[in-house]
Structures are given as C-alpha cells and as structure tokens.
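I have placed the structure first, in the form of structure tokens, so that the comments after it can refer back to it.
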Amino acid sequence: MRPLKPGAPLPALFLLALALSPHGAHGRPRGRRGARVTDKEPKPLLFLPAAGAGRTPSGSRSAEIFPRDSNLKDKFIKHFTGPVTFSPECSKHFHRLYYNTRECSTPAYYKRCARLLTRLAVSPLCSQT
C-alpha cells in the first residue's frame, strides 16, 4: 500500500461517516440488542399497488378463471383409465377410494387416482367371479 499524504481528507470523512451511521447499517446486527433495534424501525414496503389499477378481488378472479364443472372429475378419470368396470363385490372398495382419498378429490392427483382405480379393477379381490 502507498502511504497517505498528510493532508488527505478522504479517510477522515470515511471514518466520520462510519461513526455517525446507525448501528444496523453495517450489515448483520450483533447480538440481541441489535436485533431489537432493527425490529423497532419501520420496514419499507417493497410493493405498493397503484391506485385505481382496476384489480378484482382474488376470489372473484379465481371463479372466473376456473369455472366448476360437476363432471370434471369423472371426465378426467375416464380419460386416464379408459372403460373400467367394477364387480358388485368390489363396489365398497371403489367408493372408499373414489370419494375418500386425496388422489381422487384433488385435481392435481387425478392421474394417480386413475392408476389406483385401474389397479383395483384388475386386483384378485375384484376379478373374482
């Protein structure tokens, strides 16, 4: 490093600015006291919506984007499984699976539900005559 000139004001100004700055401005607060100081300070908002932007409430918007179809579940599962029939002995297991599981009640899992239903249809329990 080069030696500084005797009359250089830059390091003195830097040290003065560093000494006068708030405690939390140097990086992470140290200890509990620093954490309490930063919690009391108002936090700036990162996003402020524009006034009159014409946004709709999220509930009505989701209803417009995803219209409910009562046969949507049946359409998806019939598309994935194909023609699947269940014997009368197996109807209890079918109803338990179709109406009471997450796979058959959540649209994200309909493909898994279709796989479970086809495995149930070809299982030895349901294929007995």
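The backbone N, Cα and C atoms fix where each Cβ goes, and this holds for glycine too.
Annotated features, as they stand in Swiss-Prot:
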MUTAGEN   Phe76 to Glu  Slightly reduced affinity for receptor tyrosine kinase LTK
MUTAGEN   Arg102 to Glu  Reduced affinity for receptor tyrosine kinase LTK
MUTAGEN   Arg115 to Glu  Reduced affinity for receptor tyrosine kinase LTK
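By a simple count of nearby Cβ atoms, those within 10 Å, the most crowded of the mutagenesis positions Arg102, Arg115 is Arg115. For Phe76 (mutagenesis position), applying a Cβ distance below 8 Å and a minimum sequence separation of six or more within one chain yields Pro107, Tyr110, Ala114.
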